[in-house]
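The following features are taken from Swiss-Prot:
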type	residues	note
MUTAGEN	Gly20 to Cys	Loss of transport activity
MUTAGEN	Gln22 to Arg	Loss of transport activity
MUTAGEN	Asp47 to Glu	Retains transport activity
MUTAGEN	Asp47 to Ala	Loss of transport activity
MUTAGEN	Ile51 to Thr	Retains transport activity
MUTAGEN	Ala60 to Pro	Retains transport activity
Amino acid sequence: MFSYYFQGLALGAAMILPLGPQNAFVMNQGIRRQYHIMIALLCAISDLVLICAGIFGGSALLMQSPWLLALVTWGGVAFLLWYGFGAFKTAMSSNIELASAEVMKQGRWKIIATMLAVTWLNPHVYLDTFVVLGSLGGQLDVEPKRWFALGTISASFLWFFGLALLAAWLAPRLRTAKAQRIINLVVGCVMWFIALQLARDGIAHAQALFS
C-alpha cells in the first residue's frame, strides 16, 4: 500500500510546487512572520478537504455543473486581478517600507479571509483536486484510495509548513526594500497571468454554454 502513498505524495508535490496565489500568500506571511504557522495550517486543512472531496466523489458535482464552474472561474479572475493590483501597488510605492508596514497592520480575521479567498476562489485548485486527483484516485479500490489520498495530503502539509518556516527564516534577507519590490512584482505578474488564463477558460466555457 505504500506504493499508493508515494504515488499520491509525488503527484501532490508536483501540483503544489508551482508558484500560485496560495503559495505566494503563505510565502509573504512567512516573510512578515505574521500568523504564518496558522495560515500554513489553514491552507493544509483546506487542501485536505478538497483532496478528500475530489478523490472520494466530489468531482462529479463540479463536472456536472457548468454554471458552478463558470461562477468559480470568474470569481477567481476578479479576486486574482484585485490581489495582483495590490502587489503591484506595493511594489511601485515610493516608500515601500511604509506600504509594507500598512500591510502588517492587517488583523487576524482579515488575513484568514484573504487566505480563504486565495484558496477557495482559485479554480485551479478545483481542477487539480477534483479533476486530476479525482480521475486518478477515483479509479482505485477503497484501501489504495485511502493511501493515495493520505500521500497527497501529506504533500500539502509538508509543503505549506516548510514554505512558511523557510520564508520566516529568510525574512531578514527578504524584508529589504529591493527584495520586497522584486517579490511583489513577481507575485503581481503571476496573479495577473493566472487571471488572464482563467478569463480565457471562462470565455471558452461561456461560449460552450450558450452555443
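Including glycine, each Cβ sits where the backbone N, Cα and C put it.
Substituted residues are absent from this model; it holds the original ones throughout.
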Between Ile51 (mutagenesis position) and Gly20 (mutagenesis position), the C-alpha gap once rounded to whole angstrom: 17
Packing count at Asp47 (mutagenesis position) (other Cβ atoms within 10 Å of its Cβ): 25
Cα-to-Cα gap, Gln22 (mutagenesis position) vs Asp47 (mutagenesis position), nearest whole Å: 11
Of Gly20, Ile51 (the mutagenesis positions), the residue whose Cβ has the fewest other Cβ atoms within 10 Å: Gly20
Cα-to-Cα gap, Asp47 (mutagenesis position) vs Gly20 (mutagenesis position), nearest whole Å: 14
